[in-house]
Amino acid sequence: MALPRCMWPNYVWRAMMACVVHRGSGAPLTLCLLGCLLQTFHVLSQKLDDVDPLVTTNFGKIRGIKKELNNEILGPVIQFLGVPYAAPPTGEHRFQPPEPPSPWSDIRNATQFAPVCPQNIIDGRLPEVMLPVWFTNNLDVVSSYVQDQSEDCLYLNIYVPTEDGPLTKKHTDDLGDNDGAEDEDIRDSGGPKPVMVYIHGGSYMEGTGNLYDGSVLASYGNVIVITVNYRLGVLGFLSTGDQAAKGNYGLLDLIQALRWTSENIGFFGGDPLRITVFGSGAGGSCVNLLTLSHYSEGNRWSNSTKGLFQRAIAQSGTALSSWAVSFQPAKYARILATKVGCNVSDTVELVECLQKKPYKELVDQDVQPARYHIAFGPVIDGDVIPDDPQILMEQGEFLNYDIMLGVNQGEGLKFVENIVDSDDGVSASDFDFAVSNFVDNLYGYPEGKDVLRETIKFMYTDWADRHNPETRRKTLLALFTDHQWVAPAVATADLHSNFGSPTYFYAFYHHCQTDQVPAWADAAHGDEVPYVLGIPMIGPTELFPCNFSKNDVMLSAVVMTYWTNFAKTGDPNQPVPQDTKFIHTKPNRFEEVAWTRYSQKDQLYLHIGLKPRVKEHYRANKVNLWLELVPHLHNLNDISQYTSTTTKVPSTDITLRPTRKNSTPVTSAFPTAKQDDPKQQPSPFSVDQRDYSTELSVTIAVGASLLFLNILAFAALYYKKDKRRHDVHRRCSPQRTTTNDLTHAPEEEIMSLQMKHTDLDHECESIHPHEVVLRTACPPDYTLAMRRSPDDIPLMTPNTITMIPNTIPGIQPLHTFNTFTGGQNNTLPHPHPHPHSHSTTRV
């Protein structure tokens, strides 16, 4: 595993450049260069012994273990399990950023997994509501991985490939004695290896990196794979909305893990300048959020602005989904504090009280957010996440990273199963209930809900087969998939590609055959994970007990080649070609497919399945329903309040505002056939007896009327206000600079943020001096409101967290974007209500 001499100049040059960049301490240049060169040669001279794998890191020596894989084409992998990357976040360090681990003098055995971060288990089992099908179908097995819990849980696992596998030797032999073989070596044999850091999902509430064995991916792709534990739930994301507990500790754990990797992976033969982060579900949204945080900047090995990692793969999750960010963390902090007897007004005392509680008492509390949202997760704290993710993307904060992202065909499978009885299809009444419940939980304006419901029903009704329950089930599945995954992913890809940054988009259309999922299911959330990890190559496992076929093995090899190619070069097509003749004697279809870069104009994506092809504009009609039409419907009720992140409030204290009574009728702002004669208004659940031609006529008439009456009336005003909104973005969300980096003292940072807040207040007030407004930020895109629950209260202010007082006011029952009571459900009772209608979304 020692580096060849031809690679030494490359590392020496990197060390010299890093030294020059970091010479700010005033040390003599000669001494600085000498120290960097000694460090570099120490890294290069280390040899990883397969028999007794011992590595000396910056914190001490660790011993790994060699593991043979159950496939003759895969070489052995050396595993280093339970490696500490941070100090235990216990006691007064709870709800604090992580600190580097303490060094050790003896050899540390890294041969078994470390404890997982605390999470809620009931009678030894994780919650039943788990989204990935392989979680739900193997809940007992998954639960066995999270029994050993401890707050001392900040560890990672490293999987290092060896050079003696048949696949490696085959590629090396094919190179022969060609000149410049080092430059042409498509497997990176002998050189520093790319590094892939996997972030697990679980809705920021459950999971562990220990679940994901990176051995096959490391061996087949000749990359180093790392899996990480990070703090979850209340311990990882509690925020009081001020300096008492800023939140985002789980994200800071991941940043510390990347910092540790950048500084130590060279000892394992890894390349600190080729680090890729990837994850699925909530792990994918973490990946996206890390690309937007200035904490990810700064790699001591290089003067590059790309920071602690250079590439990112977001599988079935981005920062724009409704479940990606918690918009009212202080409310949930107060609820938790009340449950455990820490409900004091001063937030500093509140946090001190929570720090003294046993961790199990905290994680066992049931704090339920609105459906499709999260209670404890990443927050806009003005620091780790400086602003709303969409605004940061519009400003190009992630343009320095190569990004691959995508979705699965039927992500919303568990949403459908958890809402309605779908074994025999979906009845008309169940379909109506699901859509109404969906709208009530995601959109907070009562006057326009009737129009929105009918619009969604119209768009997701297959009019050629509208009476078929199985067809309704299929369209309902598409509704959840499109809103929660596809539209956010496409919006993210559009924003990233707008800056010319390399962007690749995929749609995954395959899943393994098993009796544990219904026959009608498509590729559901998490179904791509076993193929990324190469599980089909070693056969069924406890976590993935599928009947893998040769097609599954072939597809897994294809996916691993794409993923590891991207980690090596930023291009999934290079350098290793798609060659799976070791599985099939005939070429696979992927050999003839070139995965084209994504652009907003063409929106090209790769269809990953047994019949691969490059297509364009993935589900364009439905995507634009959510990204274009629905936001316009949301704002047609009151065009004078165009910016949906502001709302007028009386000059008196908002806590004195009376709530709307449940008995108050909710009427639509738009005339419909239903409102003409209330006596003939049908029940929302008598769909089977309803004349769909009448509904179609009504919907078309309403839509045509809205378009005709509003396009001419509001076109000019829309353009003017849209232009002003973008101008406000530029003024109110200033670009970050390195001046507010970690080198600032806390007092300087607080003062800086306070000054920004004061300046921005005056600047924003000049926009509407006659209005009293309550803002979550200077106006972001109106699609921000699409990601909030109806009872969201804007308690966090981007870039101004230090300005929030050290007390949390009483929980406000009103949503500031509308006038109905938070949490009110405007749908009629469902004949078969789901027992957990507000269960936390798991992604």
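Glycine is no exception: its Cβ is also placed from the backbone N, Cα and C atoms.
Copied over from Swiss-Prot:
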type	residues	note
MUTAGEN	PRO89 to Leu	Decreased protein abundance. Not delivered to the plasma membrane. Heterozygotes mice with this mutation display abnormal social behavior
MUTAGEN	THR90 to Ile	No effect on protein abundance. Not associated with changes in subcellular location
MUTAGEN	LEU289 to Pro	Decreased protein abundance. Not delivered to the plasma membrane
MUTAGEN	GLY317 to Glu	Decreased protein abundance. Not delivered to the plasma membrane
MUTAGEN	ARG736 to His	Not associated with changes in subcellular location
MUTAGEN	HIS815 to Tyr	Decreased protein abundance. Not associated with changes in subcellular location
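Features recorded in Swiss-Prot, as mapped to the structure shown.
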| residue | record | DSSP (3 states) |
| --- | --- | --- |
| PRO89 | mutagenesis position | coil |
| LEU289 | mutagenesis position | helix |
| GLY317 | mutagenesis position | coil |
So which of the mutagenesis positions is most packed in, judged by how many other Cβ atoms lie within 10 Å of its Cβ, out of PRO89, GLY317?
GLY317
For LEU289 (mutagenesis position), just count the other CB atoms lying within 10 A of its CB, please.
25
What is the total of other Cβ atoms whose distance to the Cβ of THR90 (mutagenesis position) is within 10 Å?
13
For GLY317 (mutagenesis position), the one of PRO89, THR90, LEU289 that lies nearest, given that the mutagenesis positions are compared by Cα:
LEU289
Rounded to the nearest Å, what's the C-alpha distance separating THR90 (mutagenesis position) and LEU289 (mutagenesis position)? Just drop the number here, would you?
25
Measuring Cα to Cα, how many angstrom lie between PRO89 (mutagenesis position) and LEU289 (mutagenesis position)?
22
